[in-house]
Amino acid sequence: MAAAANSGSSLPLFDCPTWAGKPPPGLHLDVVKGDKLIEKLIIDEKKYYLFGRNPDLCDFTIDHQSCSRVHAALVYHKHLKRVFLIDLNSTHGTFLGHIRLEPHKPQQIPIDSTVSFGASTRAYTLREKPQTLPSAVKGDEKMGGEDDELKGLLGLPEEETELDNLTEFNTAHNKRISTLTIEEGNLDIQRPKRKRKNSRVTFSEDDEIINPEDVDPSVGRFRNMVQTAVVPVKKKRVEGPGSLGLEESGSRRMQNFAFSGGLYGGLPPTHSEAGSQPHGIHGTALIGGLPMPYPNLAPDVDLTPVVPSAVNMNPAPNPAVYNPEAVNEPKKKKYAKEAWPGKKPTPSLLI
């Protein structure tokens, strides 16, 4: 085991001893500044870990001016099952509690002991993996309260300090897993190169008309507000050689309509009327496209005298059956029957 000096142009190196081995899972360091826990450093992956200011050579960087580039090494002894701390000839020294370690001499670090590097105020406490309680309660032991009983059943520690310690450990463990996953993924995945967008400016020779109503007078200014609706029209009847148009068939029907002759319906028209307007058959004339009847100026007179019918001034009385009960009864009013179209005749209820 040897360590190069931190001074000079040569790079500091650390030779791993033969007795170094992999530590048990869950071994970690609590980084505390004052009374506040800053983070947890998991140290169960490698045989040794380097501490110092140089982030390229050290596993854990100490950001303090009093620390050397490669300050110290933390090594796990595979036979003794203990952790040893080695000072790599640092300028301001490595401390176990308040005792400064000798350079290049391994010093055993007990569990729950605290170490510090240089003049840094951060203290590093060695911890094992937090122990969880069994899920079942042994014997007749009873928990004090409902919360403590629930924590015991879930396998969580009863005290708040132990619970916070377990939470911080799990957080640090998850961060390490996510970091390792990202680093391994970056080795296999090649990031595609970004294509630069064409930043050149081009001009189009074609003129683009935005408002056509300003150029074309046939385009209305409010064309966007106009709505067009198409209403289908019934097809007109096709006029064939054997069929008549609507207007002609209508006039034919009006001509064939039987008009009453009136007082002078049978006389022919005079010469002035015949020359001024056309007339049709049956004593009708076409006025405004419609047939109108002519008045009969000389109707036929019936010369046979009309004999009036004889009127009987003394009608014979109609015999009726005498009913003595009807005489004593009071007279009843008789109302007229109501009649309307479609009413069926019903027998009268009045006597």
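Cβ atoms here come from the backbone N, Cα and C positions, even for glycine.
Modelled residues match the original; the substitutions are not represented.
What Swiss-Prot lists as domain 'FHA' is 49-101. Here Swiss-Prot describes Ser199 to Ala or Asp as a published mutagenesis experiment; the accompanying note says: No change in subcellular location, no effect on interaction with EED or repressor activity; when associated with A-204 or D-204. Listed in Swiss-Prot as a mutagenesis experiment, Val201 to Ala is described as follows: Reduces PP-1 binding, no effect on subcellular location or repressor activity and prevents retargeting of PPP1CA and PPP1CC to nuclear speckles; when associated with A-203. Swiss-Prot documents Phe203 to Ala as a published mutagenesis change and attaches the note Reduces PP-1 binding, no effect on subcellular location or repressor activity and prevents retargeting of PPP1CA and PPP1CC to nuclear speckles; when associated with A-201. Swiss-Prot gives this note for the published mutagenesis Ser204 to Ala or Asp: No change in subcellular location, no effect on interaction with EED or repressor activity; when associated with A-199 or D-199. Under the heading of mutagenesis, Swiss-Prot lists Tyr264 to Asp and annotates it as follows: Abolishes in vitro phosphorylation of isoform gamma by Lyn. Among the mutagenesis entries in Swiss-Prot is Tyr335 to Asp, noted as: Decreases the ability of isoform Gamma to bind and inhibit PP-1. A mutagenesis experiment is reported in Swiss-Prot for this position, Thr346 to Asp, and the note states: No effect on the ability of isoform Gamma to inhibit PP-1. Ser348 to Asp appears in Swiss-Prot as a mutagenesis experiment; the accompanying note says: No effect on the ability of isoform Gamma to inhibit PP-1.
Annotated features, which come from Swiss-Prot, shown on the structure.
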| residue | record | CB count, 10 Å |
| --- | --- | --- |
| Val201 | mutagenesis position | 5 |
| Phe203 | mutagenesis position | 4 |
| Ser204 | mutagenesis position | 6 |
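According to DSSP, Val201 (mutagenesis position) is assigned to coil rather than to any helix or strand. Looking only at the domain 'FHA' (49-101), the predicted model's pLDDT averages out at 92. DSSP assignment over the domain 'FHA' (49-101) gives 0 helix, 23 strand, 30 coil.
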